[in-house]
Each structure stands twice: as structure tokens, then as C-alpha cells.
Amino acid sequence: MRVETHSPSFTNPNPAEACSGDPTEMGSRLSGVSRAPLPHAAAGRDGEAAAAGKIGAFLRKAVAAQSYGLMFANGKLFEATGDALEKREQYGFSALKRLDGLSRRNLDAVAARLGALDSAEQALKQHIMAGAWHFRHQSNAALDDGEKATIASNHLLSRQARSSGGNTFADDKALLSNHDFVFFGVEFSGRDKNDKPLNHKHSTMDFGANAYVVSDALPACRNGYLTLTDHFFNRVPGGREAEHQDFVGRFAQMGRESGRWIHEGKYRQNAPLFCYRDMKAAVALHLIEFMRNSQDEAFKAYVFDQATQSGPALDRVLNSVFQAEFHIPRLMATTDYAKHPLRPMLLKEAVDSVNLPALSDLVSNRGDAVTAMWHAINKGKDEVVAYLLGNWQFEAKDFSHAPAGFYHELNYALSESGASVYILDQFLSRGWAAVNAPFEHVNRGDTMLDNAVKYGNREMVAALIKHGADRNLLSKWHKSDLDALLA
């Protein structure tokens, strides 16, 4: 699951051109669009404010075009389905037109399968389309300052050499290349954003202790896209996998039926995409299709009789039949949000997400600080180590044995694949690790220099040699590798 910049309000909430526009090149100037909320425009404002709002809307579309261009031009799935764009340095509004075309095609496909709707189905569709939705981003990271929430895409964080942890992996990038979007779960209840979310998981995953909630009317959402499932896995968790077992348990047949792939075409990972204009109609029609195919008469009666009368009841239905995921391009920076603690944060989570305010609350003694330091070593979190070094006093004996739950001794952890050279240097400089001490467990007898050579880490090799690493202690098969690495 799973960056927000915001645009002006529109008189027509679903303009025909919401997903498209004239091809326009913005060039490298777009790289400067980052974390400032863009101005809103509303009826009754003076001409200057309205003009600023139009500029903000244009910039949001221009940035969104880059996110969609990156996805459609680089995702292997879109190449396989014939929907890929040509790779370019910068993308015009044709990238948004591609989304618009896919969305319309996917909506037409489900509408064609259904044919004419009866009166009850029509009423259900209208009820869903008239509903107010909210989008929920869960995270352990510190994404707000109490006044403004700023959530960046994986792609933007990488470009800025920043990371607070994430859930985007190489397979996601290769198949979909959708890592320039911010991911949200969907709250369908229509309750206010200040009300605690009804859902705390997405596709069985708990993505964090805090939820940042925004309205679907937020201008930045107008350039987003919706999938009915997790976009990558594209499967609804049904039955015992579902989050709300109390609800699914009432409709056992529905629970069994809901665990499924939702796709168009022959590729089951080809999750149908829907732009902002089409997303509510898509959810309504796919729900009707599910109900027509369902054998659970009690569930169908519940939907028509109760879910149309209660927002929370409708949310239970839609978050059981689907696991909808909304995606906002690149960045969301807004003051119009609500933050909800869903559960206590774990120390490991605060370290992994580099949430220093939470870490400060969770570390109350040196024992906590030592445990946090081990987590930071394992994850290569330089900023956390710097924070701990600046706020706590440590001794070498604090790290002589790994705490419960950690699998490697200190020297191995400091030099394994992906380890931080900054953290290694800090420990060696303070005498908390012996540069030539042999490993006692994994690869017994090897030293940190063996690990650095094995993983081809020239920077780490240089740091170890600076601190007196003895190349004569290298395993025989690593000596020639060291020469090649330093050549």
C-alpha cells in the first residue's frame, strides 16, 4: 500500500477531462515541484487567487503526467497488455490520456457484462456514487508536523536520497513501475475524516501504527487512480484472511467467494485501473457483478436492505468484497487531513521508519537505547544512530552480546551486506568493535574485512583499512578479491 500536492476545487466534481488534457511538456522544471501545498481556487475569490488556482491545477496535472509516464513506459505488465508508452525523459499529458482510455475501457467492460440494471441495482449504484469517501495512508513514519502532512512517493524519496522505510520492492517496480505514487486504503463509510478509520489493514497487511486520512474531495485526488485490490498482488483476501471476521463470519458463502483475483484480460495481475472520474461507478458496477454471481442470498439481502441505509455497513461490504487502493501522484502536502493513532508503535517500527519523535517517547532508559541501536545497525539507519549517539551514553560492553531476537554478533552485523559504513566507522572510532576480531558464529574465523570484500563494498574496505584491518587475516579465497576490488 502504502505524497500529496493539492489543486483547486472544481464546480463540476467529475469533469470529463479529469483524467486527460492537451499534451504539454514541462521539461526539467518539474523537478522543482516538491513539498509546498499548491493554492486552491474557489467561487467568489478575486481574479488573482483564481489565476493562482488554475496554475496550481496545471502544475498538479503536469507532475501527475510524469508519474503516469514512468508507470506506463516502464511497467512490464503494460508492455505485455499493449498499453505501454514510449520511454521519454519527460512526459506530456498523453500519459493522463492513457489512464483515461484504460479507465473507460475497464468501466465499459464491466458495464457490458452486466447489461441493464434493475431498479434495486440502479439505486445501489447511485447510492455508492453519491457517497463521500476518505483515503487512509498508514505508516510508522513521522509524516506531519501537527499542521501539515507531507507524504512522498518511493520514487521521490529515492531522488532526494531520503527514506523512512517503505513497502515498495523490486518486483513492484519491474511489473508496474508505480513507485511514483502514494498509496491509500479507502474508507467508504462517509464519516468525517476526524472519525477514527473503520479499517486498520490492507490486503491482510498492517502498514503502520498511524493513519493519515484525507477526503476524496481533496484537489490532489483528482489526478489519482483506483484499483479494486492491492495493485501488485491484485487479490482480495477472503474468508479467514479478511480483516473483519465478525462481519465475514455472518456470510460464510460470501467470505469464500470474495477471495479472488479481479482482472481484465488474460493476465490475472492486470488489475483494472480507474481514474477519479470513473472510480465510484467502477466500485458500484463491480459490486453488482459480484452480487449477481454470489450464491449468498443473505448477503445480497443485507446489501440492498441495510448497507444502503448505513455508512459503516456499506464500508464493511465494500472492504470485504474489495480491498480498494487509491494512488496519488508523487506527493501529498496538505493541511486538510486528520491523523489517527491506531495502535501503539513498536520500538523496531520507530527505528525502521526513522521516526525520531516516536523513538524519543519509546526509549526511556539505556537498555531501550541499546536495543534501538541494534535495530539501527541491522537496518542501516544512520540518522537513528546519530540521534542515539547524541542523546545516550554507551560503552563497549553494551554491545558485547546481541539482545534476544538478533541473530548476528556485532562485528558480523556491522559488516554484512547492506550495512552502513557510517555506523561501522562510529563503532570502530569509539572502540566498541575490534576491527580484526574473528567471527564466532556465522562464517567462524572470518573478519569484517572478509565480509566487505565478499560483498564488494569498496567504501567499507577503505574504512576498515583506515582503522587497521589486517589483510593477512583474510580467508585465502578473499585475498585476490581484495586486490581486484582495490585495483
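Every residue, even glycine, has its Cβ placed from backbone N, Cα and C.
Annotated active site per Swiss-Prot: E325, in sequence order, evidence recorded as similarity to another entry. The secondary structure of E325 (active site), as reduced to three states from DSSP, is extended strand.
Annotation comment: Swiss-Prot describes H137, Q138, S139, S164, N167, T168 as NAD(+) binding site. In this structure, H137 (NAD(+) binding site) is part of a beta strand by DSSP.
DSSP assigns E187 (mutagenesis position) to a strand segment in the three-state reduction. Long-range Cβ contacts of E187 (mutagenesis position) within its own chain (separation 6+, distance under 8 Å): W133, H134, F135, R136, P197, L198, N199, V213, D315. Under mutagenesis, Swiss-Prot gives E187 to A with this note: In EH/AA mutant; abolished arginine ADP-riboxanation of host CASP4/CASP11; when associated with A-327.
Here H327 (mutagenesis position) comes close to N178, F181, V182, F183, F184, G224, Y225, L226, T227, H231: these same-chain residues lie at least six apart in sequence, with C-beta atoms under 8 angstroms from its C-beta. While the structure shown retains the original residue, Swiss-Prot records the mutagenesis experiment H327 to A with this note: In EH/AA mutant; abolished arginine ADP-riboxanation of host CASP4/CASP11; when associated with A-187.
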Practice prompt. Calculate the distance in Å between the alpha carbons (Cα) of H137 (NAD(+) binding site) and E325 (active site), and round it to a whole number.
Written response: 10
Practice prompt. Measure from the Cβ of H137 (NAD(+) binding site) and count the other Cβ atoms within 10 Å, all protein chains considered.
Written response: 27
Practice prompt. Would you kindly give the Cα-Cα distance separating S139 (NAD(+) binding site) and E325 (active site), rounded to the nearest Å?
Written response: 15
Response to the item:
Judged by other C-beta atoms within 10 Å of its C-beta, the most isolated of the binding-site residues Q138, S139 is S139
